[in-house]
Amino acid sequence: MSSKTDTLELSVTATTATDALYWLEHIALRDRWSARLRFTLTLCADEALNNIVSHAFTPGHPAAIHLTLRQTRREVSLHIADNGAAYDPTQALSPPLARSLDDAQPGGHGLRLMRHFMHALSYQRRDGWNHLTLTSHSAPES
């Protein structure tokens, strides 16, 4: 495989994350990704998209999310762009791990998950848009 690109543009609704994950799952099946790549990229995309949908937009703001998936022999990158409030997740600190489930507090653990499973996370703010890229070096199976 030389290079392959897929794109999806969404208005933000109650089903935005679900619609995006369906699109990603379709590509994973079409291109015969490994089970690990499919699981990790879908899990991390779900986390990022749900955070964007839940926290990035104010009521009445025309909200949009654009996804671009680029695949090469060596890596798969999911670029997520949104026109919501500026937020750089690569600069956020993950909360300390709790000693037990009873002590666990919600918040920030999805970022830990993305840092664990992705080989690279990058962020830029350009022209009023957040640009987050999740990259995995796990190549699709052929």
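Here the Cβ of each residue, glycine as well, is placed from N, Cα and C on the backbone.
Under its mutagenesis annotations, Swiss-Prot gives Asn51 to Ala the following note: Loss of kinase activity toward BtrV, enhanced stability of BtrV-BtrW complexes. In sequence order, Pro89, Gly110 are the residues near Asn51 (mutagenesis position), counting only same-chain partners six or more apart with C-beta under 8 A.
Around the Cβ of Asp82 (mutagenesis position), 24 further Cβ atoms fall within 10 Å across all displayed protein chains. In Swiss-Prot, a published mutagenesis experiment is listed as Asp82 to Ala, annotated Reduced kinase activity toward BtrV, lack of stable interaction with BtrV, does not affect multimerization of BtrW; when associated with A-84.
Gly84 (mutagenesis position): 19 other CB atoms within 10 A of its CB, across all protein chains. Quoted from Swiss-Prot, the note on mutagenesis experiment Gly84 to Ala is: Reduced kinase activity toward BtrV, lack of stable interaction with BtrV, does not affect multimerization of BtrW; when associated with A-82.
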